[in-house]
Amino acid sequence: MASCGPSNALQNLSKHASADRSLQHDRMAPGGAPGAQRQQFRSQTQGGQLNNEFQQFAQAGPAHNSFEQSQMGPHFGQQHFGQPHQPQMGQHAPMAHGQQSDWAQSFSQLNLGPQTGPQHTQQSNWGQDFMRQSPQSHQVQPQMANGVMGSMSGMSSFGPMYSNSQLMNSTYGLQTEHQQTHKTETKSSQDAAFEAAFGAVEESITKTSDKGKEVEKDPMEQTYRYDQADALNRQAEHISDNISREEVDIKTDENGEFASIARQIASSLEEADKSKFEKSTFMNLMRRIGNHEVTLDGDKLVNKEGEDIREEVRDELLREGASQENGFQSEAQQTAPLPVHHEAPPPEQIHPHTETGDKQLEDPMVYIEQEAARRAAESGRTVEEEKLNFYSPFEYAQKLGPQGVAKQSNWEEDYDF
């Protein structure tokens, strides 16, 4: 699928590899051209050295002088794997100076992984260790780069990468340890603060409860409280008694005023007509109220036994009124004059114009003429003028009736025959 595209990395690489550069190589002389020495170094010296080293590695023969441990051991062993006094970084025993050994065997014996030895990390001086190790960690990378590049040219491609990876692992380990330690200390401080606050709350609650128990256990305090309660109860009873006495006094005053009014009424009636009201029920009631034999209780009349006498007084008043009415009627009958009987006149005297005794009504027009003439003679006006001002009995009834005054008009217009 990659070859289907217009241009990719594989096609560019194949084009670059298949390009014919034979003419360019022929123009370069092995030893006379200006670039011959450089080409000879690139094609023969470096290539031959790499081939020899590879053959020695395959045959497990002695290493080349450029891979001597004396040249790369101090830099590679001490700078790359850390100083001996650093506990967090891996340590490797340095090789003795001048010792000739197989570089392949030495390389196979290298411990590229992290050391699993015991690490004694103290939380108290982790900041000092980190500050002491930080400058050394920053110096590892340039020293390793210079040492490896100067001592072994063939391993220049992976030497810096290995050094950088080791430095990154060491730095990451220190940072992780620092973060974990910081988190642990923060959590510990938070837990300690929470426990202290919780303990203070518990202590305050305990003190409050203990104080309440002490107050409850104190007999003097309980006695004082009981005395206060008794004093309040006595005060409440005293207030209620005062209120009751005031109510009784008010009732007594009302009954006294009522009795005085009753005595005044009785005395005034006795002075007016003693013989008439002396034995009346009303006068008897007023005397009893004035002598406090009957008192007023709300809307009731109560005797000394506490019985309501309103019904009794009402019945006595009704009987007395009925007897008085009967006495008045009998007295009136005794003093009334006897009726006088008259003989009725004969019918012809009552109705002289009729034989049957029925008197006929006069003609209204004749009555009006006669009445107008009489008024005209008295007032000095003409008869016609009097006719205009004449009111019939019906008109007088309308004027003086309960419906109001009727309008004045000529009777001929209203009663047109």
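Yeah, the Cβs are placed from backbone N, Cα and C, and that goes for glycine too.
Looking at Swiss-Prot, the entry for mutagenesis of Trp103 to Gly says: Slight mislocalization of the non-PTS1/non-PTS2 acyl-CoA oxidases (Aox) izozymes. Does not afect import of PTS1-containing proteins. Looking at Swiss-Prot, the entry for mutagenesis of Trp126 to Gly says: Slight mislocalization of the non-PTS1/non-PTS2 acyl-CoA oxidases (Aox) izozymes. Does not afect import of PTS1-containing proteins. One entry in Swiss-Prot concerns the mutagenesis experiment Ser280 to Phe. Its note says: Abolished interaction with PEX7; impaired ability to mediate peroxisomal import of PTS2-containing protein 3-oxoacyl-CoA thiolase. Does not affect peroxisomal import of non-PTS1/non-PTS2 acyl-CoA oxidases (Aox) izozymes. Under the heading of mutagenesis, Swiss-Prot lists Trp411 to Gly and annotates it as follows: Mislocalization of the non-PTS1/non-PTS2 acyl-CoA oxidases (Aox) izozymes. Does not afect import of PTS1-containing proteins.
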Number of Cβ atoms other than its own within 10 Å, given for Trp103 (mutagenesis position): 21
Surrounding CB atoms that lie within 10 Å of the CB of Ser280 (mutagenesis position), all protein chains: 15
Alpha-carbon spacing, Trp103 (mutagenesis position) to Ser280 (mutagenesis position), which is rounded to whole Å: 158
Structural state of Ser280 (mutagenesis position), classified by DSSP into three states: coil
DSSP-derived structure type at Trp103 (mutagenesis position), helix or strand or else coil: helix
